[in-house]
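Swiss-Prot has this to say about the protein:
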MUTAGEN   Thr205 to Arg  Abolishes intracellular growth in A.castellanii; when associated with R-208 and R-211
MUTAGEN   Leu208 to Arg  Abolishes intracellular growth in A.castellanii; when associated with R-205 and R-211
MUTAGEN   Tyr211 to Arg  Abolishes intracellular growth in A.castellanii; when associated with R-205 and R-208
MUTAGEN   Arg217 to Glu  Results in a significant decrease in replication in macrophages. Displays lower levels of effector translocation
Amino acid sequence: MYIEMAQQQQQSGSDNSMAPVWIVILLFITAYFVWALAHQYIVSFVFTINIWQARLVNLFLNNQLLANQIYLMQTLDPNTVNWDQMVTVMRAVGDYMRYPVICILVVLAFVLYNSNVTLKYRKTYDMKSLRAQEQFNWPAIMPIVKEDLVSQDVNKGPWAMALTPMEFARKYNLLRKDDALLDNPVPGEEMTAGIRRGDAKRVFTMQLGPYWDGFERCSPQAYALSAVFMARMNRDRDAANNILKVLDKTFVDGKPDFSVARPVMKKYQNSELVQEVVAKHAYVLTVIASLLEAAREDGVVPSSEFLWLKPVDRRLWYMLNCVGRQTPYSEVAGPFAHWKAEKEMGRRSLVPMIDEAIRALEIAVKEVRLTPRQMEELEP
């Protein structure tokens, strides 16, 4: 049984090997019958195409031989034209058509050569030259085009990265011994530090900044960004983009033109949407954070669109950068916690509500293990 099945499979395999041959034979037979049955229609169609080609060429050549070929194709009965005669007429017209076709192909080759991506993009860029070119397409990067941030210390200067919770606690001397040191500590044993809650409350309260007293009392950068957010809240993207574009360009010159925001501010500061936001917050930072949040109902408003703000007003930058995050940076944990509390209550609060910021800092510090030597450096 197994031998018979194997023989059948071999036989079917050999039969399949002849399939291309049979397909070619079938195509020839089909072509023959099509020519035999539809001979006059094929000749008529081919002659029609060649007549139009010949007429087009003869408009420029005015050649009598070509005119004769046109007359011949128009007067011949398709039923009397055989295959050889049709090919002869097509070749005669083709002798004239080859030249315009060659010209067209040369033009297309030239176009294809110039549109080739590999040949078009032959200039090599490094990061400096690329950002220098792209700053006109992306004006938001203008403030950092001349900066060499890669070679700078990420923990120093106006462009320094945000402090981690432990770095923040060390900077403001908020750490204290939380675990009692053992009389005979085990070598390599790790412990955790605690937070001076009173000092932490003072630091986070100071982060809140000034009370809200109207847009005219805001800093120039807060005033300008408020106008941007108001414009987006009222679906005026052109005005918002214009303010940001002007600020990007003028910041590079060292003199940011914040006055560009004044017309937009006057137009929208008394609108119902803006006044509804302002009425629910007591601090400048919390008001502007809610303006940004409301502006995002019109679409994306990333903090990367106002990079110039970071070296100008670091606290406002990080406050706006944290809008939309679940967890803020320690540098703005106080105003962020207060902002969340005001949003939850639906009204303004002059009393700092920063307990959640203190609790979050404690949790973050507890996650960092310290060696006994590091613990000894801390005060109780």
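The backbone N, Cα and C atoms fix where each Cβ goes, glycine too.
Sequence unchanged from the original; the noted substitutions are absent.
A quick note: this is a predicted structure, and the numbers were derived from the prediction, not measured.
According to DSSP, Arg217 (mutagenesis position) sits within a helical segment. Cα spacing between Thr205 (mutagenesis position) and Arg217 (mutagenesis position): 20 Å, rounded to the nearest whole number. For Leu208 (mutagenesis position), the same-chain residues that are 6 or more apart in sequence and have a Cβ closer than 8 Å to its Cβ are Tyr283, Leu285, Gly334, Pro335, His338, Pro352, Ile354. Rounded to a whole number, the C-alpha distance linking Tyr211 (mutagenesis position) with Arg217 (mutagenesis position) is 10 angstrom. The number of other CB atoms found within 10 A of the CB of Tyr211 (mutagenesis position), across every protein chain shown, is 12. Local packing around the mutagenesis positions Thr205, Arg217 was summarised as the count of other Cβ atoms within 10 Å of each Cβ; on this measure the leading residue is Thr205.
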